[in-house]
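Note sheet for the following structure.
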Amino acid sequence: MKKIVSLVCVLVMLVSILGSFSVVAASPVKGFQVSGTKLLDASGNELVMRGMRDISAIDLVKEIKIGWNLGNTLDAPTETAWGNPRTTKAMIEKVREMGFNAVRVPVTWDTHIGPAPDYKIDEAWLNRVEEVVNYVLDCGMYAIINVHHDNTWIIPTYANEQRSKEKLVKVWEQIATRFKDYDDHLLFETMNEPREVGSPMEWMGGTYENRDVINRFNLAVVNTIRASGGNNDKRFILVPTNAATGLDVALNDLVIPNNDSRVIVSIHAYSPYFFAMDVNGTSYWGSDYDKASLTSELDAIYNRFVKNGRAVIIGEFGTIDKNNLSSRVAHAEHYAREAVSRGIAVFWWDNGYYNPGDAETYALLNRKTLSWYYPEIVQALMRGAGVEPLVSPTPTPTLMPTPSPTVTANILYGDVNGDGKINSTDCTMLKRYILRGIEEFPSPSGIIAADVNADLKINSTDLVLMKKYLLRSIDKFPAEDSQTPDEDNPGILYNGRFDFSDPNGPKCAWSGSNVELNFYGTEASVTIKSGGENWFQAIVDGNPLPPFSVNATTSTVKLVSGLAEGAHHLVLWKRTEASLGEVQFLGFDFGSGKLLAAPKPLERKIEFIGDSITCAYGNEGTSKEQSFTPKNENSYMSYAAITARNLNASANMIAWSGIGLTMNYGGAPGPLIMDRYPYTLPYSGVRWDFSKYVPQVVVINLGTNDFSTSFADKTKFVTAYKNLISEVRRNYPDAHIFCCVGPMLWGTGLDLCRSYVTEVVNDCNRSGDLKVYFVEFPQQDGSTGYGEDWHPSIATHQLMAERLTAEIKNKLGW
């Protein structure tokens, strides 16, 4: 605990030099002397002068530069509930040694708050928070504390505003009072990612109502802190946008409380999303385009805020481990350099979780051994921020292996403790296992029971499924339907429209057609015959590999080698569209390994009917002025594929660039969508048997080419659209049909297309077909970049997928 020395004579001597301050001494003081602007004790040791300095928020953030999050600790129900050890001062010292200058200490208060009207915080919990804060400050670092996972009661809607605000103010009154005499090395953050949980716009900037209420929450908290006395009238305070997002819609509506100069904007930016957060996204980062894109995003924040005198802290960023260390290192250095050079401090999200290849592996520090899992990333952050570490990092030498389960009869999936029931105890135990809080389960069959999706791995995917089961959003686990991979029933799952009439191998053409299989061994190769320049993506054990092409030839391609010997999962995905030619898979080879049983088809099925947008035309391109190149068409990262993955569904994509309902792009001759739709192989005239794939959902995204260069006749367009819906309804009588518009149209073309499609939907509803819906995608405005020829970027596809996912969930309850 700090000792505050109140010595009138010393203050009188120094007040004219240093202004108002507190003096912190590490030991009892027996005498003083002044040396220049320094206060020394009797032994000549400098006493640290700490007070609310005359420093701007911009300059303070420049001092911070680079920070670290003590994640999944005090923001858990209890400090060690999520598998991390109890925080020690040695842990914080280790962070300081590497050059980090600040620690964000997320705190969840919910389970430590008493009833209304006082909402008294448990004294022991508040004491523990203060103890950890002191660890940070004693190391000469900045600390940030907040109200973190309290979204269950901080609800930004008008209906809940008053109740939420009353509790929030009471909580902050107590926090602010406890810390009121701390100096400006302690910062407050009003809330963490405030949002309306479960709403369609939760992660899309929120609704106007959400943003308006969040502004009122921020104002109430800032006013409460300012009125609490001590140094809090000058305390630096962070305020977030809706969900702390950097989306324009959220930034535009953010109101700075009282235009207070000591208020700092709080943003979270795991950018780019598909590299940083999406386990199924790209594992590579480092191209000139990648760097320019990230720099552009930071420029936008700088120009909006910092350039105009408003400080910004990116309180959370980071990248998950996809066995791609070199890309993560390059990204970390570039991110830190570009942010810090613009006066923006950045804080790595370290949740303590380490399981390479899993979706939550953000940990840098091994908190148990006080060594570094990824010293290369830490060093890259410091190089980027221009910080010299105090010591060289000690790496953590080994990885934690994931156990391979042995099949046992009568397994109750989810019952990890073996008590014959599936409940919250099992869920907590599974989370602790994943976070390495425990090394084994009480039940001998716990390892098998924990793998509820039967992918031979125990990770956060299993935890999400467990939570869904307990919340009754699913009634059984995928493992209950899956086959155990073995050599007795080898096979391949074909997803998409395939023709099996040629004994040499199946053929396909449409975007997103893919083969999925399990194999045992260390390597895998495939032989492909392609009629044009087709590009493919292999995903092995959930990790996307670099794409490759087979261009109008037959080629054998080594997909992967050097794997640990054992069972592996492989998806081989056709990235390019049908117009680039048909593809034939002539066989797989696994070296000394073998093909295992085919994966079980997903129960949920979605069919997408569209044009170049659904094909993902040019979504990996670097410029809207760039012409189409097959390499940059990645249907795996299309809104269609992303939506399907979001919903644990398969996707059949029937899409063709430039195609329309009544006219093709620019009036080009050739078949329209109704001419293409019935075929498995559109060039060979092989028709599709619609009974082979009966989706619960059909998504139609057509009209862009009917309204781009000229405008379709209303009667013809409406009639053609209704004919397509009739064909879909004839093939799939019970399907939910989502009729979409966007995101490439604008002006009159957009207005007409929207009007006509809405009319079609309304006519269907009036005629008794209530399973036809209208969806408008966010229209692109350049804020998320462009692909080739003005087509949507991957970031735009993600926004489209978020919108469509929310709509489907809302209508079907998925």
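Cβ coordinates are placed from backbone N, Cα and C, and glycine is handled just like the others.
Values in this document were obtained by computation on a predicted structure and should not be read as measured data.
Per Swiss-Prot, the feature active site, proton donor maps to E193. Taken residue by residue with DSSP, E193 (active site, proton donor) is part of neither helix nor strand, so it is coil.
Around the Cβ of E316 (active site, nucleophile), 24 further Cβ atoms fall within 10 Å across all displayed protein chains. Residues or ranges marked as active site, nucleophile in Swiss-Prot: E316 (among others).
In three-state terms derived from DSSP, D419 (Ca(2+) 1 binding site) belongs to neither a helical nor a strand segment and is classed as coil. In sequence order, T425 constitute the residues six or more apart from D419 (Ca(2+) 1 binding site) in its chain with CB-CB distances below 8 Å. Annotation comment: Swiss-Prot describes D415, N417, D419, G420, K421, D426 as Ca(2+) 1 binding site, evidence class sequence analysis.
Around the Cβ of N453 (Ca(2+) 3 binding site), a 10 Å sphere holds 18 further Cβ atoms from the protein chains shown. Swiss-Prot lists D451, N453, D455, K457, D462 with the feature Ca(2+) 3 binding site.
Quoted from Swiss-Prot, the note on the mutagenesis of S612 to A is: Loss of esterase activity. 8-fold increase in the binding affinity to cellohexaose. Counting every protein chain shown, 28 other Cβ atoms lie within 10 Å of the Cβ of S612 (mutagenesis position).
Quoting Swiss-Prot on the mutagenesis of D789 to A or N: Retains significant esterase activity against 4-NPAc and the polymeric substrates. D789 (mutagenesis position) has a Cβ environment of 17 other Cβ atoms inside 10 Å.
Under the DSSP three-state reduction, H791 (mutagenesis position) is assigned to coil, being neither helix nor strand. Here the residue is the original one, but Swiss-Prot notes a mutagenesis experiment at this spot, H791 to A: Loss of esterase activity. 20-fold decrease in the binding affinity to cellohexaose.
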CB within-chain contacts under 8 A for D415 (Ca(2+) 1 binding site), separation at least 6: K421, I422, D426, S443, A449
Which of E193, D426, D451, D462, the listed recorded positions, has fewest other Cβ atoms within 10 Å: E193
Sequence-distant neighbours of N417 (Ca(2+) 1 binding site) in its chain (C-beta under 8 A, six or more apart): T425, D426, M429, F441, P442, S443, G446
Residue among recorded positions E316, G420, S612, D789, H791 with Cα closest to the Cα of E193 (active site, proton donor): E316
Number of Cβ atoms other than its own within 10 Å, given for K421 (Ca(2+) 1 binding site): 11
Number of Cβ atoms other than its own within 10 Å, given for G420 (Ca(2+) 1 binding site): 8
Rounded Cα-Cα span from D462 (Ca(2+) 3 binding site) to S612 (mutagenesis position), Å: 35
Integer Cα-Cα distance in angstrom, G420 (Ca(2+) 1 binding site) to D451 (Ca(2+) 3 binding site): 16
